[in-house]
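Asker: Sharing a structure below in structure tokens format, with a few things to ask.
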Amino acid sequence: MELMMAIGYLGLALVLGSLVAKIAEKLKIPDIPLLLLLGLIIGPFLQIIPSDSAMEIFEYAGPIGLIFILLGGAFTMRISLLKRVIKTVVRLDTITFLITLLISGFIFNMVLNLPYTSPVGYLFGAITAATDPATLIPVFSRVRTNPEVAITLEAESIFNDPLGIVSTSVILGLFGLFSSSNPLIDLITLAGGAIVVGLLLAKIYEKIIIHCDFHEYVAPLVLGGAMLLLYVGDDLLPSICGYGFSGYMAVAIMGLYLGDALFRADDIDYKYIVSFCDDLSLLARVFIFVFLGACIKLSMLENYFIPGLLVALGSIFLARPLGVFLGLIGSKHSFKEKLYFALEGPRGVVPAALAVTVGIEILKNADKIPASITKYITPTDIAGTIIIGTFMTILLSVILEASWAGMLALKLLGEYKPKYKEESHH
């Protein structure tokens, strides 16, 4: 694809995406479903942006956009508020996440008539298990509910994003697309390394930023560090020693620690970074969802719509609720609170970026996938069902769960009356 064509497509996505996002704001609905539909219209329906060109652009826009969103989301999360809900968040991001992944994978294999142990289903489960801060944060800024409930779901979504990426990488090892000698060791090095390196860079940045007033230069400094984390963890280290760390998880950890440190120090540079991240996150959302819609070919929709719809419904109404109820057994939460958590897990940016990235990888490296997998399903069908299944999961979960968030909060949790002026969680 020519450079000027790519610039034209990006410009078109931004102009139309901004108009659509403004309409969504006026209608008081999340912009994600409208951006996805816009992508479908200018992609497969009107053929303005060819599917292959959309995929090419996504290879760059997806990973860079994820950095913006994870950094911005973690940067505004307060550790003091996180401490209040940490037990629930840890359960949701471990037990609930894993159960949701496994049940979604099981349903996927059942719908597509694959062996129950086939890694194809569990790859879909890993891609779609992460919930979405880009949907939840705007929803809870409008819905009056107990701040602890809102913070729990927002924190869960910020930290399960990198977990979704890590678990997808580990399962890709079974496809021969991610060098993996031992999935368990990979998981430990990817997550553990990310925490150590993310904290280390955050500490270095904290010292530099507090002692030198960077002002408008602070945002590129922090963003550049986040991009280098991704490069070092996901590319440089694995090529040198065979083991890396999850760059995305390191970005989230760095954002959380640095944002909190600068906020508590009342450092002027904090505001520069927040407004910069907000602007970039908006750009990333427009690119990721418009190009996800545009990536889809009409033939894909025709072939995979029914299985895609079934696995999406299974993921939203079976996998997530079972994951929440099993994950929170014996916790302090009432049945109604658990039900609210179960029905508020919209999927968004990370599943969108992962589905297309994984789809591209599978199609590019079809010859590397083991025969034990391809004798039941072709690489083209793997990529198609995962992309359409994820698309349907995002579309349905965001439309339904953002629409009923306020009504369910009122029905299940009752009207929230603050006892005193709550400290903002943003």
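Cβ atoms here come from the backbone N, Cα and C positions, even for glycine.
Every position carries its original residue.
This is the feature table in Swiss-Prot:
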{"type": "MUTAGEN", "residues": "ARG320 to His", "note": "Almost no change in activity"}
{"type": "MUTAGEN", "residues": "ARG320 to Ala or Asp", "note": "Loss of activity"}
{"type": "MUTAGEN", "residues": "HIS333 to Arg", "note": "No change in activity"}
{"type": "MUTAGEN", "residues": "ARG347 to Ala", "note": "Strong decrease in activity"}
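Burial and contacts for the listed features, if you can.
Answerer: Secondary structure at ARG320 (mutagenesis position), as computed by DSSP, is helix. Counting only same-chain residues at least 6 apart in sequence, those with a Cβ under 8 Å from the Cβ of ARG320 (mutagenesis position) are THR100, ALA342, GLY345.
Its own atom aside, the Cβ of HIS333 (mutagenesis position) has 17 Cβ atoms within 10 angstroms in the protein chains shown. DSSP assigns HIS333 (mutagenesis position) to coil, not to a helix or a strand.
For ARG347 (mutagenesis position), applying a Cβ distance below 8 Å and a minimum sequence separation of six or more within one chain yields THR128, ALA130, THR131, ASP132, SER315, THR390, THR393, ILE394, SER397, VAL398.
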